[in-house]
Each structure stands twice: as C-alpha cells, then as structure tokens.
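**Q** Dropping the structure in here first, questions after.
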Amino acid sequence: MEDLDALLSDLETTTSHMPRSGAPKERPAEPLTPPPSYGHQPQTGSGESSGASGDKDHLYSTVCKPRSPKPAAPAAPPFSSSSGVLGTGLCELDRLLQELNATQFNITDEIMSQFPSSKVASGEQKEDQSEDKKRPSLPSSPSPGLPKASATSATLELDRLMASLSDFRVQNHLPASGPTQPPVVSSTNEGSPSPPEPTGKGSLDTMLGLLQSDLSRRGVPTQAKGLCGSCNKPIAGQVVTALGRAWHPEHFVCGGCSTALGGSSFFEKDGAPFCPECYFERFSPRCGFCNQPIRHKMVTALGTHWHPEHFCCVSCGEPFGDEGFHEREGRPYCRRDFLQLFAPRCQGCQGPILDNYISALSALWHPDCFVCRECFAPFSGGSFFEHEGRPLCENHFHARRGSLCATCGLPVTGRCVSALGRRFHPDHFTCTFCLRPLTKGSFQERAGKPYCQPCFLKLFG
C-alpha cells in the first residue's frame with residue numbers, strides 16, 4: 001500500500017502541471033463490471049507491495065518515477081485552472097484503488113500458489129531489476145496530445161495490472177546471502193498448520209465421494225444393490241433381477257450365445273439363463289419325423305416325441321383322428337390303412353376282416369361270407385360240408401359227390417341202390433310203369449328208366 005500511496009501523490013503532482021487546453025474532453029463514467037469475488041485471506045510479508053508500475057504499457061505507468069529523492073516541485077499553477085480534470089481523475093482513481101485494494105490479496109495468493117517458490121523468487125528479482133532499469137527512461141508526465149482513457153478503459157487496464165501482479169511478487173526484505181526463501185502465506189487461522197496435500201488415493205476417494213453426492217442430488221441412486229451373479233461385484237445403477245439374484249445388465253446374458261437378455265424372455269437350465277433359440281436347440285426333445293427341436297405342443301407315442309403335425313399315418317399322411325392309430329414295426333398307421341395292409345383277409349371276399357370273423361377250413365371268413373358256395377345259403381345249425389376246400393350245404397355236397405337219390409333228389413345217407421349210374425333209396429328204386437319196387441334185383445332199362453320184366457314185355461314186347 002505504500003507504493004500505491006506514492007503512486008497517488010505522483011499522480012496529483014503530475015496532473016497539476018497538465019495544461020488546460022491539452023486535456024481532452026472527459027466522457028461520462030460508464031458502469032464498471034464488478035470484479036469476481038474471492039475470499040479474503042490476510043497475508044504477511046512484503047509481497048503485498050508489488051510493483052504496480054511494472055507493466056510498461058500500463059495506463060498509469062507514466063506517473064512512476066525512480067526511487068531517488070524527488071527535487072523540489074516548481075510552483076504549481078492555481079488549482080482552479082485544472083480543477084475539472086483533476087477532480088474527475090481523482091474520483092476515477094479512488095474508485096479503481098478501492099477495487100484494487102479489495103481484490104489484489106486473494107487473486108495474488110491464489111495464482112502464486114500454482115507456481116514453485118524458487119521460480120517465483122527468481123522471477124521477482126529479475127523483474128525488479130528490469131523495472132529499475134526501465135523507470136528512469138519513462139517520461140515524467142503524459143503527452144498532452146493523448147486522450148484520457150475512460151472509466152471502462154481504466155477498468156480494463158486495472159485488470160491487466162492485476163494479471164501482472166499475479167505473475168510475480170517483489171520481496172522487500174531478503175537476506176544478504178543464502179538461498180532465496182519463498183514468501184510466507186498466512187491464513188486466517190494462523191495458529192493451525194497448513195493441511196497436507198492429499199495423496200493419490202485420497203484424491204480418488206474424494207472424487208468418488210463428490211461424484212456420488214452429485215449423482216444423489218440428481219436423483220440417481222448410488223447405493224450398491226447387491227453383488228452381480230456373474231462377476232460377483234457390487235451393482236450400482238441399473239440392475240436386472242432374475243433367478244433369485246441380481247445382475248449387471250451387461251452380464252445377464254445367454255449361457256450359449258452370450259446375447260444380452262435384459263428385456264427379453266429366457267429359459268432357465270441348471271441355474272443358468274438361455275435365450276429361446278439356444279434352449280430349444282440344446283435341451284428340447286427332437287421330433288421323431290423331422291429331427292428338429294419341439295418348441296410348443298408335443299405328442300409322445302411309440303417311445304419318442306413328435307410335432308403334432310408330424311404324427312400322422314405313414315401310408316396316407318393323414319393325421320390321426322379320434323379313432324387313434326395302429327402300430328406296425330414302430331411306425332404309426334391309421335385304422336383304414338393298417339387293416340388294408342396288415343389285417344387278415346376273408347377267404348370268401350378277400351376283404352380285410354375288421355370286426356367279427358369265422359375261422360373255418362384253415363381260413364378266416366366274414367360271418368356273411370361263410371355260406372354255401374353254390375346256393376349262398378347260410379348254414380343252418382352251424383354245420384356245413386366241405387368239398388375241395390369250399391363250404392357246401394348238404395344237398396350241394398351230395399350233388400357234387402353224386403350221392404343224391406335220383407327219384408326224390410334227397411341225399412342218400414344209409415342203404416342205397418346204385419343203378420343206371422345213379423343212386424337211389426331202396427324204396428325209391430321202382431318200375432317206371434307199375435311203380436313196384438325192384439327188390440329182386442332184376443329189371444329192364446328203357447331210355448334210362450328202370451322197368452320190371454312183365455311191364456317191359458307188355459310195353460315193349
């Protein structure tokens with residue numbers, strides 16, 4: 001602050017010698033943008049009195065003079081000749097100095113903490129020497145032809161001055177010999193030691209803590225929701241709950257093809273999830289017809305599994321109805337085709353026997369087909385006669401064998417008379433004219449008819 005007081009006194013002296021005609025017309029002061037706010041931290045040491053006139057391009061560098069004893073100032077003209085210019089400049093300078101006094105400490109300490117102390121000290125010494133060389137060459141008063149900067153320009157120059165102050169600090173009291181000591185920065189609580197710098201682990205924990213607190217403020221849950229069933233690590237954020245466990249969404253995948261199963265259906269086998277394709281391909285039963293996995297409805301028959309549309313007759317390809325199916329050598333058949341292909345045949349019609357049948361003459365017969373093969377009359381009493389492997393009634397059987405009575409046409413079952421190439425009942429072998437029995441065994445034959453001897457002589461003499 002001592003340098004600033006000297007700066008103010010030099011400015012008053014210089015502005016008092018400015019001619020009134022050379023002073024430019026003052027512009028009205030513009031509202032200043034308030035500087036950024038910083039927390040005030042008092043400092044000790046000589047670094048506060050930095051060389052405010054170190055920048056050769058600074059607006060107020062013209063008032064800086066060497067530190068040699070100042071000669072006696074000449075008699076100043078009456079104050080009334082430059083009272084307008086001086087009053088406006090002093091008011092503007094007072095406002096700038098107030099802003100500088102409020103912000104220079106915190107800005108300097110904050111920026112200087114980013115540079116090593118050795119480099120800062122050496123830079124300060126070099127800058128101090130360069131400033132001492134430059135100060136005598138500067139003019140003692142500003143050029144009368146240059147216009148006076150406005151309040152906004154002064155604020156910008158003040159910001160530039162503050163930026164230069166943040167680059168170096170001049171130490172007024174340095175030891176005569178020995179290494180350069182860094183400036184001592186004091187905090188508000190001077191009795192407490194400065195906190196140690198956080199280690200890498202502490203910084204990481206701090207960052208994680210800040211991240212979790214920020215996520216919590218945004219409504220994102222950060223608490224662990226259990227351990228992942230795949231990687232066994234804590235879960236934070238999105239979670240998939242399935243099979244009685246919690247999973248990371250990227251770890252809940254198919255056990256076969258590793259496809260993510262977060263929003264799709266899946267199947268479980270031995271505690272592991274599988275997508276439908278892998279599950280059916282690996283664990284579904286195979287169809288006995290097409291050998292493909294069965295996904296939905298299934299028919300179990302003949303010791304294997306079938307698609308419903310594939311369990312059909314192997315002969316006609318028709319699906320089985322309510323009547324069921326028949327099996328032959330492990331292959332299913334419908335009733336019609338099975339009976340047509342494998343059912344026993346009727347000896348009479350050669351058709352398949354579906355229901356009742358009669359077994360006779362070493363063959364199977366439909367009940368309606370087992371009749372006399374000559375007259376097709378059913379057998380009364382269940383008895384029949386067989387001739388050359390064919391069933392016959394009694395009359396047709398004796399007719400085939402020639403054992404019918406030539407007179408009455410009935411079968412001859414007992415005693416018989418064989419004559420004229422035919423058989424007769426004994427009572428039915430008589431004379432054709434007188435009808436007497438021909439018991440004596442002698443008869444005459446005429447046109448295939450038997451006659452007794454008297455009738456034959458009488459008729460045919």
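Any Cβ shown, glycine's included, is placed from N, Cα and C.
None of the substitutions listed is reflected here, since the structure keeps the original residues.
Just lifted these from Swiss-Prot, have a look:
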DOMAIN    226-285  domain 'LIM zinc-binding 1'
DOMAIN    286-343  domain 'LIM zinc-binding 2'
DOMAIN    344-403  domain 'LIM zinc-binding 3'
DOMAIN    404-461  domain 'LIM zinc-binding 4'
MUTAGEN   TYR60 to Phe  Prevents phosphorylation by FAK2 and FYN. Prevents interaction with CSK
MUTAGEN   CYS287 to Ala  Abolishes interaction with CBLC and enhancement of CBLC E3 ubiquitin-protein ligase activity
MUTAGEN   CYS313 to Ala  No effect on interaction with CBLC
MUTAGEN   CYS369 to Ser  Loss of AR coactivation; when associated with S-372
MUTAGEN   CYS372 to Ser  Loss of AR coactivation; when associated with S-369
MUTAGEN   HIS428 to Ser  Loss of AR coactivation; when associated with S-431
MUTAGEN   CYS431 to Ser  Loss of AR coactivation; when associated with S-428
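Give me the lay of the land around each of these features.
**A** Each residue in the domain 'LIM zinc-binding 1' (226-285) gets a DSSP state, and the totals come to 8 helix, 17 strand, 35 coil.
Looking only at the domain 'LIM zinc-binding 2' (286-343), the predicted model's pLDDT averages out at 88.
Here the domain 'LIM zinc-binding 4' (404-461) is broken down by DSSP into helix, strand and coil counts: 11 helix, 17 strand, 30 coil.
Counting every protein chain shown, the Cβ of CYS287 (mutagenesis position) has 20 other Cβ atoms within 10 Å.
Neighbour list (CYS313 (mutagenesis position), Cβ cut-off 8 Å, at least 6 residues apart, same chain): PRO319, PHE320, PHE325, PRO332, TYR333, CYS334, ASP337. In the three-state DSSP scheme, CYS313 (mutagenesis position) is classed as coil.
Taking the Cβ of CYS369 (mutagenesis position) as centre and 10 Å as the limit, one finds 19 other Cβ atoms among all the protein chains shown.
In the three-state DSSP classification, CYS372 (mutagenesis position) falls within coil.
All protein chains shown were included, and the count of other CB atoms within 10 Å of the CB of HIS428 (mutagenesis position) stands at 17.
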**Q** Take the C-alpha atoms of CYS369 (mutagenesis position) and CYS431 (mutagenesis position) and report the distance between them in angstrom, rounded.
**A** 44
**Q** Between the Cα atoms of CYS372 (mutagenesis position) and HIS428 (mutagenesis position), what distance do you get, rounded to the nearest Å?
**A** 28
**Q** C-alpha of CYS431 (mutagenesis position) to C-alpha of CYS287 (mutagenesis position): distance in Å?
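**A** The Cα atom of CYS431 (mutagenesis position) is 88 Å away from the Cα atom of CYS287 (mutagenesis position).
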**Q** Which of the three DSSP states, helix, strand or coil, fits CYS287 (mutagenesis position)?
**A** strand
